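Trainee: Questions regarding the structure given below will be posed in turn.
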Amino acid sequence: MLGGSLGSRLLRGVGGSHGRFGARGVREGGAAMAAGESMAQRMVWVDLEMTGLDIEKDQIIEMACLITDSDLNILAEGPNLIIKQPDELLDSMSDWCKEHHGKSGLTKAVKESTITLQQAEYEFLSFVRQQTPPGLCPLAGNSVHEDKKFLDKYMPQFMKHLHYRIIDVSTVKELCRRWYPEEYEFAPKKAASHRALDDISESIKELQFYRNNIFKKKIDEKKRKIIENGENEKTVS
């Protein structure tokens, strides 16, 4: 049995040490949990340019990716890659694709690229693994269901990392056009550059518009405005 004074000092020391580390551990654990929950709310924005929309024969020729938080703030810009495809496939594209991909310089860039589809998937998968937890963050974009079809087929490991749900800005657009036609007239118009990174940036800006002008304000924001208005009325009176 420990002697009184020595024992009490040792016990106090052990207890104090554990108490301090225990509290710090709780704080660090809480911070880690909050960070994990925050990361789970992120959105994985993707845009593809393809040789066409036929999933049986067409291929991905450009892909870009951005990560935003739940408030649509851009947190990270991922790879923006042009993927090599055979000239025969490019020559068989529709007139629309030949015109727009030719005008944007994408066709020429594809011919000059040395990046394979497998290399591209590895780059994008590495990026989203660094930025998002597995299986929790949804794919986001404009008419992103079309992109998803190609990603499911050609980049299955990338898609396996994401949540099965998607956030499609075009759905919000169509609802806004029907339910809020006056506000819809002020929605940002797409420049139609038909380049992946530009299209993602436009999609994020468009959803920001709908959020700010169509979706109702958060309760806390409403309360703040009510308080501010009340203070202003007191000042005026």
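Backbone N, Cα and C define each Cβ position, glycine as well.
Remember, predicted model here, so these are calculated numbers, not experimental data.
Swiss-Prot lists these features:
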type: DOMAIN; residues: 43-207; note: domain 'Exonuclease'
type: MUTAGEN; residues: ASP47 to Ala; note: Loss of 3'-to-5'exoribonuclease activity
type: BINDING; residues: ASP47, GLU49, ASP199; note: Mg(2+) 1 binding site
type: BINDING; residues: ASP47, ASP147; note: Mg(2+) 2 binding site
type: MUTAGEN; residues: LEU53 to Ala; note: Loss of 3'-to-5'exoribonuclease activity
type: MUTAGEN; residues: GLU146 to Ala; note: No effect on 3'-to-5'exoribonuclease activity
type: MUTAGEN; residues: ARG178 to Ala; note: Disruption of homodimerization and loss of 3'-to-5'exoribonuclease activity; when associated with R-179 or A-179
type: MUTAGEN; residues: TRP179 to Arg; note: Disruption of homodimerization and loss of 3'-to-5'exoribonuclease activity; when associated with A-178
type: MUTAGEN; residues: TRP179 to Ala; note: Disruption of homodimerization and loss of 3'-to-5'exoribonuclease activity; when associated with A-178 or A-215
type: ACT_SITE; residues: HIS194; note: active site
type: MUTAGEN; residues: PHE215 to Ala; note: Disruption of homodimerization and loss of 3'-to-5'exoribonuclease activity; when associated with A-179
Trainee: Please work out the number of neighbouring Cβ atoms within 10 Å of the Cβ of the residue listed as 'active site', leaving out its own Cβ.
Mentor: 19
Trainee: Checking the contact step here: among the recorded positions ASP147, TRP179, ASP199, PHE215, which have a Cα within 10 Å of the Cα of ASP47 (mutagenesis position)?
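Mentor: Candidates kept after distance check: ASP147, ASP199.
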Trainee: Whose Cβ lies within 8 Å of the mean position of the Cβ atoms of ASP47, GLU49, ASP199, the Mg(2+) 1 site, other than those residues?
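Mentor: Sorted by sequence, the hits are LEU48, GLU62, MET63, ALA64, HIS194, ARG195, ALA196, LEU197, ASP198, ILE200.
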Trainee: Give the sequence-ordered list of residues that share a chain with LEU53 (mutagenesis position), lie 6 or more positions from it, and have CB atoms under 8 Å from its CB.
Mentor: GLU146
Trainee: Name the secondary structure element type, per DSSP in three states, that contains TRP179 (mutagenesis position).
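Mentor: DSSP assigns TRP179 (mutagenesis position) to helix.
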Trainee: Across all chains shown, how many C-beta atoms besides its own are within 10 angstroms of the C-beta of ASP47 (mutagenesis position)?
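Mentor: Neighbour count, Cβ to Cβ under the 10 Å cut-off: 26.
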Trainee: Return only the integer: C-alpha distance in Å from ARG178 (mutagenesis position) to PHE215 (mutagenesis position).
Mentor: 14
Trainee: Measuring Cα to Cα, tell me the gap between ASP199 (Mg(2+) 1 binding site) and PHE215 (mutagenesis position) in whole angstrom.
Mentor: 23
Trainee: Can you tell me the CA-to-CA distance separating PHE215 (mutagenesis position) and ASP147 (Mg(2+) 2 binding site), as a whole number of Å?
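Mentor: Cα to Cα, PHE215 (mutagenesis position) and ASP147 (Mg(2+) 2 binding site) are separated by 26 Å.
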Trainee: I'd like the Cβ neighbour count for ASP199 (Mg(2+) 1 binding site), meaning other Cβ atoms within 10 Å of its Cβ, all protein chains included.
Mentor: 24
Trainee: Quick one: Cα separation, ASP147 (Mg(2+) 2 binding site) versus the residue listed as 'active site', in Å?
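Mentor: About 14 Å separates the two Cα atoms.
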Trainee: Least buried of the recorded positions GLU49, GLU146, ASP147, going by other Cβ atoms within 10 Å?
Mentor: GLU146
Trainee: Per-residue pLDDT averaged over the domain 'Exonuclease' (43-207) comes to what?
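Mentor: That stretch averages a pLDDT of 97.
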Trainee: Return only the integer: C-alpha distance in Å from the residue listed as 'active site' to GLU49 (Mg(2+) 1 binding site).
Mentor: 7
